[in-house]
Amino acid sequence: MALNSGSPPAIGPYYENHGYQPENPYPAQPTVVPTVYEVHPAQYYPSPVPQYAPRVLTQASNPVVCTQPKSPSGTVCTSKTKKALCITLTLGTFLVGAALAAGLLWKFMGSKCSNSGIECDSSGTCINPSNWCDGVSHCPGGEDENRCVRLYGPNFILQVYSSQRKSWHPVCQDDWNENYGRAACRDMGYKNNFYSSQGIVDDSGSTSFMKLNTSAGNVDIYKKLYHSDACSSKAVVSLRCIACGVNLNSSRQSRIVGGESALPGAWPWQVSLHVQNVHVCGGSIITPEWIVTAAHCVEKPLNNPWHWTAFAGILRQSFMFYGAGYQVEKVISHPNYDSKTKNNDIALMKLQKPLTFNDLVKPVCLPNPGMMLQPEQLCWISGWGATEEKGKTSEVLNAAKVLLIETQRCNSRYVYDNLITPAMICAGFLQGNVDSCQGDSGGPLVTSKNNIWWLIGDTSWGSGCAKAYRPGVYGNVMVFTDWIYRQMRADG
């Protein structure tokens, strides 16, 4: 976690670290012909450094001045022939630009379906919304029948999709009990032993509900529900599928400013991910079994789970040599991750043995649909990354306060010049001074809402550390929650 831009070291290689990877802890290797970003691992051992291409800004940061001379009349095209040619060229340029924009939009948004269709992830087939959650599988992978339940907003309102209305509706409290709550959480991908509690939220303003049919028999929870315009209790169900987003010392968080050492229990979801006893990346606990990290951390050869050990609840790296780590059983990288652009930079790790939760080890909440992020929203980053550019991994866990930066501003030519996709979030300060850095990759970007901490980003990339107009870039977890739940369901 960098407090400011460090100076280049007096000796050794100096290079722009665009992915926040840690320094290579292995001894120097025989001299080879260098390439700018290539990492040469020690013989017989996998490199603990995530290997990937750096982000390169495509334009200079200074404005480009057009020096084309104009005619005395103030226009370039004077004759009829020239005017016709200019119009043709202008129209052609516009059409080409529109086609490129459409192609980029399709690429980054990742769906080929129109507004009237929903895409099957397994095949790319477009399904009519009326066929989604109708009790019949239309997608080859069956995802149209297992993505019918969700939690909405910061109050965890339980919603179920209605194929009749082609929209999501809250579940009426009438006849509801804990058993149904556990079943709904299980449908999302949580295990029964994760279940926390259910609540009731006054939602008398709603005019459309999903109500329980108690005589429906032993079927999936969404098949027990039917659409109704009335709810006798005038209350809807709120579910906590796991006790998440709670930390210690919440009243003392203002003391952790600008990258200071973290307090015990302040960031209990933070894990240190090691390869061969060396910290490589960070991660965030979302259940006793699942860790969220960055896809660039687990590029080959580090996609093999046996390389990885996770440490939770320990603030100092030196103490991890004496503590028991948790071996990783499975590594799942997002299938659409692009190692060049860092688009869809998210991955999951499943642990061989579940974590035991306590005051120092707790999960962070995944964001729910309906949660809106605001420009300059207060967030926090944490990790064992370097405290200055080109520095070494920190001994202690650090945390720092950052602000969200709106995508339009972050995509300006003076910042990242259209490198930011909908699957990314910018956070930090345009003046620099506070940022993620080498070794922070995969770690959390969190924000507090309703006294609950939410994971809204995973540390992805940047241009150097804490440089002006080069804020940190994070994977947009709000885009990936459906994918995360799908992996949890498939492995449940």
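Backbone N, Cα and C atoms are what each Cβ position is placed from, and that goes for glycine too.
Original residues only.
Quick look at what Swiss-Prot lists:
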type	residues	note
BINDING	Asn131, Asp134, Val136, Asp144, Glu145	Ca(2+) binding site
DOMAIN	149-242	domain 'SRCR'
ACT_SITE	His296	active site, charge relay system
MUTAGEN	Arg316 to Ala	No effect on catalytic activity or HKU1-CoV viral entry
MUTAGEN	Lys340 to Asp	No effect on HKU1-CoV viral entry
ACT_SITE	Asp345	active site, charge relay system
MUTAGEN	Arg409 to Ala or Thr	No effect on catalytic activity. Reduces HKU1-CoV viral entry
MUTAGEN	Ser412 to Ala or Asn	No effect on catalytic activity. Reduces HKU1-CoV viral entry
MUTAGEN	Val415 to Ile	No effect on HKU1-CoV viral entry
MUTAGEN	Asp417 to Ala or Asn	No effect on catalytic activity. Almost abolishes HKU1-CoV viral entry
MUTAGEN	Leu430 to Arg	No effect on catalytic activity. Abolishes HKU1-CoV viral entry
MUTAGEN	Gln431 to Ala	No effect on catalytic activity or HKU1-CoV viral entry
MUTAGEN	Ser441 to Ala	Loss of activity. No effect on HKU1-CoV viral entry
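Residues in the domain 'SRCR' (149-242) partition by DSSP class (helix H, G, I; strand E, B; coil) as 18 helix, 36 strand, 40 coil. Same-chain residues with CB within 8 A of the center of the Asn131, Asp134, Val136, Asp144, Glu145 CB atoms, the Ca(2+) site residues themselves not counted, are Ile127, Trp132, Cys133, Gly135, Ser137, His138, Cys139, Ser163. Glu145 (Ca(2+) binding site) carries a helical DSSP state (H, G or I). Look at Arg409 (mutagenesis position): DSSP puts it in a helix. Compared over the recorded positions His296, Arg316, Lys340, Arg409, the count of CB atoms lying within 10 A of a residue's CB peaks at His296. Cα distances from Ser412 (mutagenesis position) to the mutagenesis positions Arg316, Leu430, Gln431, Ser441 are smallest for Leu430. Cβ environment of Val415 (mutagenesis position): Ile405, Arg409, Cys426, Leu430, Tyr469, Arg470, Pro471 lie under 8 Å away, each six or more residues apart in the same chain.
Of all the binding-site residues listed (Asp134, Asp144, Glu145), Asp144 sits in the most crowded Cβ setting, with the most other Cβ atoms within 10 Å.
The shortest Cα-Cα distance from Glu145 (Ca(2+) binding site) to any of the recorded positions (His296, Lys340, Asp345, Asp417, Ser441) is found for Asp345. Ranked by Cβ neighbours within 10 A across all protein chains shown, the recorded positions Asn131, Ser412, Gln431, Ser441 are led by Ser441.
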